[in-house]
Amino acid sequence: MTGKAGEALSKPKSETVAKSTSGGAPARCTGFGIQEILGLNKEPPSSHPRAALDGLAPGHLLAARSVLSPAGVGSMGLLGPGGLPGFYTQPTFLEVLSDPQSVHLQPLGRASGPLDTSQTASSDSEDVSSSDRKMSKSALNQTKKRKKRRHRTIFTSYQLEELEKAFNEAHYPDVYAREMLAMKTELPEDRIQVWFQNRRAKWRKREKCWGRSSVMAEYGLYGAMVRHSIPLPESILKSAKDGIMDSCAPWLLGMHKKSLEAAAESGRKPEVERQALPKLDKMEQEERAPEAQAAISQEELRENSIAALRAKAQEHSTKVLGTVSGPDSLARNAEKPEEEDATEEDRPAEKLSPPQLEDMA
């Protein structure tokens with residue numbers, strides 16, 4: 001052996017380690033991995049110099065990585081920070097453990113210290129408590145929803161018939177109609193009101209396709225036409241030949257039919273009145289005939305009485321004129337009653353029969 005080789009062999013390992021640590025650290029080539037892009041491999045500013053890490057024996061590094069890797073026998077959860085050998089508890093080894101070798105080693109390196117483990121435990125407990133709260137809230141909401149849910153009302157055929165009849169008559173029944181339906185069908189009024197709401201929605205959905213066109217019949221132009229007794233289009237009237245209920249707009253046609261009937265009745269009324277007028281005239285004439293006769297007789301009596309009064313007035317006027325004409329007329333008038341008295345005295349007494357004489361006696 002040469003002298004240089006012997007000196008190298010005689011030197012202790014500690015000196016060689018110190019020399020190696022005192023030298024510059026070899027540059028690592030960084031790839032374009034996820035950790036490098038996200039900056040997970042950046043070292044904190046308070047970390048120890050990397051020169052001491054490079055001086056650690058490669059066997060120790062392999063042992064630590066084999067223990068921390070998923071394929072290894074143990075793990076940090078099983079061994080814990082106190083379960084590793086004593087030389088692994090040095091600060092240089094802790095920095096090696098904190099160096100992220102892969103993605104799955106990063107959270108384990110952060111939880112290396114006892115303080116970190118306590119923090120993670122507290123965060124886990126908080127997560128569990130928050131999840132429990134969420135579960136309890138969701139359970140309460142579900143129970144509330146279940147309580148609010150109502151059972152579906154099952155209608156009998158009789159009830160449906162009565163409700164459909166009422167719906168054909170009026171889509172919006174008033175309070176009195178709802179009360180009558182409640183008495184007939186033995187249903188509460190709120191159920192009847194809900195049924196009418198659902199039935200109107202169903203009717204609107206069906207009537208949107210009415211006439212294969214645009215507008216609903218009840219609230220559109222055709223409803224106004226019916227209200228003002230304007231004739232409907234022929235396409236609508238033709239659909240009513242098979243029956244109003246089988247047509248495209250049963251409620252509209254029913255309303256149109258009612259308006260036509262009302263118009264026909266209003267047209268018949270003047271004709272009936274005209275026909276009834278001559279009959280009434282005849283009846284009135286017959287009834288007024290005795291009244292007219294009585295009125296005529298009364299008029300005749302009045303006329304007769306007036307004529308008699310006039311005759312008496314003329315007689316009185318002639319008498320007055322006679323008295324005014326001269327005293328001769330007065331003397332004549334005075335002589336006349338004397339003559340009459342004389343004539344009565346000069347008349348011969350009539351012969352009385354014996355029974356009359358007896359009666360006089």
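The backbone N, Cα and C atoms fix where each Cβ goes, glycine too.
Every residue here is the original one, so none of the noted swaps is modelled.
Per Swiss-Prot, mutagenesis Arg200 to Gln is noted as: Loss of DNA binding activity; mice are microphthalmic but viable with defects in retinal morphology and pigmentation as a result of delayed retinal neurogenesis. Reduction in transcription repression activity. According to DSSP, Arg200 (mutagenesis position) sits within a helical segment.
Under the heading domain 'CVC', Swiss-Prot lists 208-261.
According to Swiss-Prot, the mutagenesis experiment Arg227 to Trp carries this note: Reduction in DNA binding activity; mice are microphthalmic but viable with severe defects in retinal morphology and extensive pigmentation as a result of a lack of retinal neurogenesis.
Its Cβ placed at the centre, Arg200 (mutagenesis position) has 14 other Cβ atoms within 10 Å.
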